[in-house]
Structure formats: structure tokens, C-alpha cells
Amino acid sequence: MPLFNSILDTIGRTPIVRLQRMAPEHTSVYVKVESFNPGGSVKDRLALSVVLDAEAKGLLKPGDTIVECTSGNVGIALAMVAAARGYRFVAVMGDTYSVERRKLIRAYGGKLVLFPGHLGSKGGNLIADELAEKYGWFRARQFDNPANPSYHRETTASEILADFAGKRLDHFVTGFGTTGTLTGVGQMLRVARPEVRVVALEPSNAAMLARGEWSPHQIQGLAPNFVPGVLDRSVIDDLVTMDEVTARDTSRRLAAEEGIFAGISAGATVATALSIAEHAPEGTVLLAMLPDTGERYLSTFLFDGVDEGSDDAWLASLDTGSGL
């Protein structure tokens with residue numbers, strides 16, 4: 001193991017793991033586990049790329065403040081990168097997102113400006129713009145910044161291509177969020193592995209790409225209420241929707257059956273991959289992105305109905321044999 005000069009040097013090179021119990025036997029379903037990034041999500045890549053790009057262009061200097069509208073993961077990642085690079089960070093975030101996200105941002109020294117969640121990302125971006133203009137802060141502009149998909153072309157896509165070099169890969173499944181992963185990886189697959197079908201998913205009650213419709217939903221991190229500027233629609237082969245209950249239940253299954261604790265959007269990508277795999281030809285290979293860890297959803301509907309007390313009834317049942 002090498003010695004690293006900065007925690008930021010550990011971003012990327014996340015593992016790809018085969019599902020052993022959830023996938024149909026006639027297929028192979030793999031997942032790219034982005035929670036292995038130091039900030040716990042794929043958004044570490046975006047945050048680092050935006051900051052390095054801004055530094056190279058002379059848009060950031062030590063002590064400056066970065067501000068961004070975020071559903072949480074980008075905010076956590078930017079707060080981490082800002083701490084490591086000597087900047088301040090302010091997150092503009094809807095009040096419907098999990099409290100874990102707020103606490104993690106504050107743990108990295110960031111500040112929070114909350115707004116009513118029903119305004120969606122569009123409303124939050126307007127607030128972030130106003131703050132940036134008023135105080136002279138740097139706007140990361142994750143939805144429009146070309147550094148976002150560029151970094152995914154250079155790192156995420158390169159990692160996938162290296163890991164599947166000389167191996168079969170039929171489907172790549174990812175969610176509709178900032179679309180940095182979708183666009184960056186999709187563009188590279190188009191060139192290097194054109195046989196791979198790129199599958200984009202969005203919540204069934206917030207199908208901006210499929211129907212131009214949006215309503216508040218519980219798959220945090222997916223589906224802003226607008227179409228990001230960095231999106232390259234031409235990379236999408238299949239556009240599907242996923243209901244939030246199936247996403248939640250699949251996330252729970254990932255932890256209980258595979259030992260992989262991932263967030264609700266990860267449940268959505270895996271549920272989509274499993275649905276495709278169910279009817280796919282023998283030997284089909286699929287890869288689904290797992291954007292983050294489930295630990296930042298402990299206060300959300302991911303854990304609705306989960307008992308927080310002692311399992312005394314189960315323990316007592318062992319004496320009668322009914323708990324075995």
C-alpha cells in the first residue's frame with residue numbers, strides 16, 4: 001500500500017464486486033461500490049474535479065469560499081475537498097434531505113443554508129447564485145460544469161474499462177442525477193465498448209427525462225427538477241423508471257443478502273439491473289453504479305419500520321426452536 005500525501009489522493013479506484021445471491025443464476029450482475037471513496041460517495045470525484053479545474057483557471061485562491069446547491073452527497077464531498085485544500089464551504093440544501101448529510105457537512109467544517117424542499121434543485125440553485133453574487137463566493141455549478149463529466153471520462157470510465165478488459169459487459173446501469181457519471185462514462189463506452197447498452201434510470205414520480213414531469217421523491221440524489229446542462233442524451237440506450245419503494249427494498253436486500261450497505265439510489269440501480277437480468281439471455285453481464293453508503297440514510301424511509309430495540313422475543317424463541 002503506498003503512502004499518500006493527501007486524503008484526496010485516495011479518491012477513485014473503487015472496487016467492482018459480483019452479486020452472489022440476488023442475481024439470476026444465468027447472468028452476472030456486478031456493482032461498482034463508490035462508498036469506498038474517502039467521503040463515502042461517487043461525488044468525491046465531482047468535487048475534486050471541480051476544485052482542481054477552478055484552481056487551474058485561477059478562480060480559487062486559499063481562503064476562498066465555495067457555495068453549491070446540493071442534495072447532500074456533493075455537499076459532503078465539497079466540504080471534504082475544501083477542508084483538505086484550505087477553502088470554506090457553504091451548502092445550500094433542501095430541508096427534506098437527511099439529517100445525516102447536514103451533520104457530515106458540518107463535521108468537515110461546512111456551513112448550511114436550508115430551503116423548503118418543495119422548491120427543488122431549481123430553487124436551491126437560485127439561492128446559491130444569489131449568495132455567490134452577494135458575497136463573491138465561487139459557485140461549483142455541478143449541473144453545468146464540464147469538469148464533472150470530464151473527470152468521469154478520465155477516472156470512472158477508465159477504471160471500468162480496465163476492470164472489464166477482455167471480459168464481457170452488456171449493460172451499464174446508472175441513475176439520472178447531475179448526469180456527470182452517465183455522460184462521462186457513457187461517452188467513453190460509446191468509443192471503447194460500443195456493444196455495451198447504457199441504461200439511465202429516474203424515479204417513476206419524477207421522470208424529467210422520460211416525460212418532463214417532476215414531483216418530490218424519496219430517492220435522494222436522483223432526479224433534480226430540471227435537465228442538467230452537462231447531460232449528453234445521445235449516450236442513453238435505455239431510459240427506465242423505478243419506484244422508490246422497490247429502490248428502498250432492494251437497498252435493504254443488498255445489505256442483508258450481499259453484505260453491501262448502500263443508499264436508496266443504489267437500490268434503484270440494482271433493482272433496474274436485476275429487472276433487466278431476469279429476462280436477459282444466458283451469460284449476460286451487467287454493471288450497476290452504487291453511488292453511496294446507506295449510513296447517511298439512517299433517519300430516512302430506508303429504515304422505516306426497522307426495530308431499534310432489543311430482540312428479546314427472538315432470543316426467547318430460540319428456547320422453543322421457533323427462532324431458528
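Yeah, the Cβs are placed from backbone N, Cα and C, and that goes for glycine too.
What you see is the original sequence, not a version with the noted changes.
A sphere of 10 angstroms centred on the C-beta of Ser265 (pyridoxal 5'-phosphate binding site) encloses 32 other C-beta atoms. Per Swiss-Prot, pyridoxal 5'-phosphate binding site is recorded for Asn73, Gly177, Thr178, Thr179, Gly180, Thr181, Ser265.
Over all protein chains present, the Cβ of Lys43 (mutagenesis position) has 31 other Cβ atoms lying within 10 Å. According to DSSP, Lys43 (mutagenesis position) is assigned to a helical segment. Under its mutagenesis annotations, Swiss-Prot gives Lys43 to Ala the following note: Loss of catalytic activity, no longer binds N6-(pyridoxal phosphate)lysine.
Listed in Swiss-Prot as a mutagenesis experiment, Val74 to Thr is described as follows: KM for OAS is 61 mM, KM for H(2)S is unchanged. On its own chain, Val74 (mutagenesis position) has Lys43, Leu46, Ala47, Glu68, Ala140, Gln142, Thr178 as residues at least 6 apart in sequence with a Cβ closer than 8 Å to its own Cβ.
Long-range Cβ proximity for Tyr97 (mutagenesis position), meaning a same-chain Cβ under 8 A and a gap of 6 or more residues, is found for Ser71, Gly72, Gly117, Gln220. Per Swiss-Prot, mutagenesis Tyr97 to Phe is noted as: KM for OAS is unchanged, KM for H(2)S is 0.073 mM.
For the mutagenesis result Tyr97 to Met, the note given in Swiss-Prot is KM for OAS is 330 mM, KM for H(2)S is 0.084.
While the structure shown retains the original residue, Swiss-Prot records the mutagenesis experiment Ser121 to Met with this note: KM for OAS is 44 mM, KM for H(2)S is 0.20 mM. Residue environment of Ser121 (mutagenesis position) contains 24 other Cβ atoms, counted within 10 Å of its Cβ in all protein chains.
Ser121 to Ala appears in Swiss-Prot as a published mutagenesis result, with the remark: KM for OAS is 140 mM, KM for H(2)S is 0.095 mM.
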- Item | Number of other Cβ atoms within 10 Å of the Cβ of Thr179 (pyridoxal 5'-phosphate binding site) across all protein chains | 28
- Message: Give me the long-range Cβ neighbours of Asn73 (pyridoxal 5'-phosphate binding site): same chain, 6+ apart, Cβ under 8 Å, in sequence order.
- Response: Gly40, Ser41, Val42, Lys43, Arg101, Gly221, Pro291, Asp292, Arg296
- Task: Write out the long-range same-chain contacts of Gly177 (pyridoxal 5'-phosphate binding site), meaning residues 6 or more apart in sequence whose Cβ is under 8 Å from its Cβ.
- Result: Gly221, Leu222, Ala223, Pro224, Ser265, Pro291
